[in-house]
Amino acid sequence: MLRGPWRQLWLFFLLLLPGAPEPRGASRPWEGTDEPGSAWAWPGFQRLQEQLRAAGALSKRYWTLFSCQVWPDDCDEDEEAATGPLGWRLPLLGQRYLDLLTTWYCSFKDCCPRGDCRISNNFTGLEWDLNVRLHGQHLVQQLVLRTVRGYLETPQPEKALALSFHGWSGTGKNFVARMLVENLYRDGLMSDCVRMFIATFHFPHPKYVDLYKEQLMSQIRETQQLCHQTLFIFDEAEKLHPGLLEVLGPHLERRAPEGHRAESPWTIFLFLSNLRGDIINEVVLKLLKAGWSREEITMEHLEPHLQAEIVETIDNGFGHSRLVKENLIDYFIPFLPLEYRHVRLCARDAFLSQELLYKEETLDEIAQMMVYVPKEEQLFSSQGCKSISQRINYFLS
């Protein structure tokens, strides 16, 4: 059940409880000495003896219930039976302590054989991250939280959710993906329920696409069998082979064939791509020149252009895949190009994350080090907020 140093830690904790379980075979000074005339035969002491025995039995029940609650695989049948029916009389305060102890332990250790107990779905934290840590992406802030939360709160979704993030490098695609992972799963990217694939790293050679398909299908199936809520992230999605993306088709069809339905009720596919980021920039620049404010730009201004351009792009497998052609992607989410003011905010956040003091002049210096385009307007940072941390190190050296 408990192994290594954990056993000593929990035994020490249990000693603090009234009537903590004693080692087997340990004798008590008052047992076997109740002959007439003995001090142990005093009626008051006998009542105390009975109360101590009852307290000891209760502590053993605490321990048995807690261990079976946290380590169900290691819980022996006789231990489960010893807990008695659910209605056994556990004092209210003791139940609260037990719940607190279980919650505390499960906050940093696995408590069940599946990864489900590590799913947090912290939508409040996700909302805070999107609104406070992400800059210049009002469309992402509006759409991602609403879409993901709505999907995960649907009792029986008809299909997996597919979101495709598009935009220039450094605009926040990977940043938002990490926010999702960290707020939906306690273990983040280390969660058994999350898988991340980088196209050029995991699937580098087109000639092995059939082998990659088998491997991908196997990993998806194993992850779904382990967790009822899974997340699969595909970085550099524009470099994925169209045949490889076919594997995902059955999960994204609204009425998938019976043999191809997702084994986990909730599955999210997240695609990250720089594909057609230039189109997003062109549309945004045109709207800004026409007098629109950045915050007035809507999905209707961008998504139709973005989707059409992705389909027409010749040199990428993602646009030619069945997922795009048959509209199996739920949302193409544009990440807008970042301006000078957004770069300053990224620099400020980088200082704060390292608990470093900064001056407003320093933020300006860092922002001015970035290259801005187009050549005439000098409006958008060509690298977004990428390399901000490295530039801060320059000021600290």
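Quick reminder: no glycine exception, Cβ is built from N, Cα and C everywhere.
The ATP binding site annotation in Swiss-Prot covers Gly167, Trp168, Ser169, Gly170, Thr171, Gly172, Lys173, Asn174 and is backed by sequence analysis. Residues near Thr171 (ATP binding site) in space but far in sequence (CB under 8 A, at least 6 apart, same chain), listed by position: Gly136, Gln137, Gly277, Phe335, Leu336, Pro337, Leu338, Gly384, Cys385. In the three-state DSSP classification, Thr171 (ATP binding site) falls within coil.
Among the mutagenesis results in Swiss-Prot, Glu236 to Gln has the note: No effect on subcellular location. The residue drawn here is the original one. In the three-state DSSP scheme, Glu236 (mutagenesis position) is classed as coil. Long-range neighbours of Glu236 (mutagenesis position) (same chain, six or more residues apart, CB within less than 8 Å of its CB): Ile198, Ala199, Thr200, Leu272, Ser273.
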Task: Any same-chain residues 6+ apart from Ser169 (ATP binding site) with CB under 8 Å of its CB? Would you list them in sequence order, or say none?
output: Asn274, Gly277, Gln383, Gly384, Lys386
Message: Around the ATP site formed by Gly167, Trp168, Ser169, Gly170, Thr171, Gly172, Lys173, Asn174, which additional residues qualify by having Cβ within 8 Å of the site's Cβ center?
response: Phe175, Asn274, Gly277, Phe335, Gly384, Lys386
Message: Long-range neighbours only, meaning 6 or more apart in sequence with Cβ under 8 Å: which ones does Gly172 (ATP binding site) have?
response: Leu134, His135, Gly136, Gln137, Val140, Phe335, Gly384, Cys385
Query: Where's the emptiest Cβ shell within 10 Å among the binding-site residues Gly167, Gly170?
result: Gly170
Message: Please list, in sequence order, the residues in the chain of Asn174 (ATP binding site) that are at least six apart in sequence and whose C-beta is under 8 Å away from its C-beta.
response: Asp235, Leu272
